[in-house]
Amino acid sequence: MTNQQEQHIAIFTTASIPWLTGTAVNPLFRAAYLANDGERRVTLVIPWLTLKHQKLVYPNSITFSSPSEQEAYVRQWLEERVSFRLAFEIRFYPGKFAIDKRSILPVGDISDAIPDEEADIAVLEEPEHLTWFHHGQKWKTKFNYVIGIVHTNYLEYVKREKQGRVKAFFLKYLNSWVVGIYCHKVIRLSAATQEYPKSIVCNVHGVNPKFLEIGLRKLEQQKLQEQPFTKGAYYIGKMVWSKGYKELLKLLEKHQKELAELEVDLYGDGEDSEEIKEAARKLDLTVNVYPGRDHADSLFHNYKVFLNPSTTDVVCTTTAEALAMGKIVVCANHISNKFFKQFPNCRTYDDGQGFVRATLKALGEQPSQLTEQQRHELSWEAATQRFIKVSDLNRLSRADSNLSKRSVFASSSISVGKNLEDMSAYIHFLASGFEASRTAFGAIPGSLQPDEELCRDLGLSLNTPSPNTRKQD
């Protein structure tokens with residue numbers, strides 16, 4: 001550890017504000033709440049993109065000329081959503097946006113963002129994503145303890161592509177390989193994710209406090225016998241077919257007669273928006289399609305029912321937000337929604353007729369009033385408590401002496417399993433060190449080392465890999 005009293009937790013993630021995706025928002029809140037009690041030092045490590053790549057990713061033409069400018073933007077965004085002083089650091093690693101994958105991939109050895117002498121505990125948000133093409137020091141060697149948090153059901157997305165089942169077969173083993181090499185502990189947000197050896201399923205995410213505040217205002221209206229919800233049903237999500245729109249429009253099309261009086265509003269932006277609008281227009285039902293908005297926008301406060309048939313999410317953020325706002329949620333009876341079943345306003349269905357019954361029943365009654373404990377379960381305070389418990393952070397902090405790679409893992413270092421793991425890690429190191437093999441497996445060309453522009457923006461030396469990058473210990 002950096003000192004005997006304080007853990008240093010470095011949280012690495014695959015996206016950053018202003019991109020309002022789950023891996024940008026949730027690790028940001030995690031960093032804030034982990035650092036809030038002052039018992040540990042926390043550093044959030046996020047990708048830096050060159051101007052060209054920023055324009056491909058960030059909404060509303062938002063761009064940054066320097067990492068410090070983006071850091072200021074990120075901090076301001078978070079300060080508007082929490083009520084306490086932010087006590088964590090922000091650092092950047094070089095990244096590039098992969099258009100075909102619609103995601104940011106690391107460039108070079110991103111573990112270099114944390115100096116060796118500061119390396120203690122690493123949290124890899126989307127560990128498979130961060131390590132597919134990792135070429136540098138082994139994460140378990142550099143850090144005393146590495147925790148992976150699995151956010152995304154990559155196999156489900158890949159299965160929807162051409163030759164999807166074949167791709168998913170190989171991706172499953174690639175994910176298991178890299179996560180096993182680089183993580184001591186794996187937390188899966190729900191059982192909808194790929195299974196990993198020695199992993200634990202726990203939802204360690206909470207909701208933006210703004211949604212709980214909205215829910216409290218609605219609760220007060222209910223207590224005063226006022227009408228808190230004056231609108232009907234809606235759905236909000238990135239407008240791509242795989243994000244629940246395909247399932248929702250199929251259900252609406254098949255059951256138009258039973259749902260003849262239903263009016264649904266859809267909100268979102270995305271690559272499939274025109275196709276989705278066209279499909280909605282063909283229905284006899286009234287289905288309105290609008291551009292995406294922040295879910296906390298006052299526009300959404302008065303909707304009573306949130307329809308979410310998506311089964312590709314691991315734990316759907318918008319479902320949690322809708323419940324926090326006091327709404328009724330109608331969602332599929334799917335393992336990704338298991339966490340939400342504890343709330344009385346969560347209504348699940350197994351088939352089309354079940355969807356019709358649940359939707360009509362939800363529209364015809366008032367939502368149950370959430371208890372204080374139920375609201376707490378949705379909060380980031382509760383999510384942080386769950387994370388600390390399942391990741392064993394308190395057990396680590398109570399150790400009689402500092403963690404060390406040698407003392408904690410000495411018994412396994414001489415085992416056959418450890419030797420095989422080291423050999424496996426070395427094979428991955430070799431394979432990820434050649435441009436041809438990297439690109440063959442889907443890496444962005446030229447991502448082995450940061451280019452001149454990334455180096456200039458981040459103050460790195462061009463074509464001078466650090467010792468960590470040159471050597472896989």
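Cβ coordinates are placed from backbone N, Cα and C, and glycine is handled just like the others.
Copied over from Swiss-Prot:
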type: MUTAGEN; residues: TRP19 to Ala; note: Abolishes catalytic activity
type: MUTAGEN; residues: TRP19 to Phe; note: Reduces catalytic activity 100-fold
type: MUTAGEN; residues: TRP48 to Phe; note: Reduces catalytic activity 100-fold
type: MUTAGEN; residues: TRP48 to Ala; note: Abolishes catalytic activity
type: MUTAGEN; residues: TRP139 to Ala; note: Abolishes catalytic activity
type: MUTAGEN; residues: TRP241 to Phe; note: Reduces catalytic activity 50-fold
type: MUTAGEN; residues: LEU299 to Ala; note: No effect on catalytic activity
type: MUTAGEN; residues: CYS316 to Ala; note: Slight decrease of catalytic activity
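Overlay of Swiss-Prot feature records on the structure.
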residue: TRP19; record: mutagenesis position; CB count, 10 Å: 18
residue: TRP48; record: mutagenesis position; CB count, 10 Å: 24
residue: TRP139; record: mutagenesis position; CB count, 10 Å: 25
residue: TRP241; record: mutagenesis position; CB count, 10 Å: 17
residue: LEU299; record: mutagenesis position; CB count, 10 Å: 16
residue: CYS316; record: mutagenesis position; CB count, 10 Å: 27
Alpha-carbon spacing, TRP48 (mutagenesis position) to TRP19 (mutagenesis position), which is rounded to whole Å:
12
I'm trying to understand the geometry here, so how far is the Cα atom of TRP139 (mutagenesis position) from the Cα atom of TRP19 (mutagenesis position), in Å to the nearest whole number?
27
Cα distance, TRP19 (mutagenesis position) to CYS316 (mutagenesis position), nearest Å?
17
Report, in whole Å, the straight Cα-to-Cα distance of LEU299 (mutagenesis position) from TRP19 (mutagenesis position).
21
Could you round the CA separation between LEU299 (mutagenesis position) and TRP241 (mutagenesis position) to a whole angstrom and send it over?
24
Reduced to three states, what secondary structure does DSSP give TRP19 (mutagenesis position)?
coil
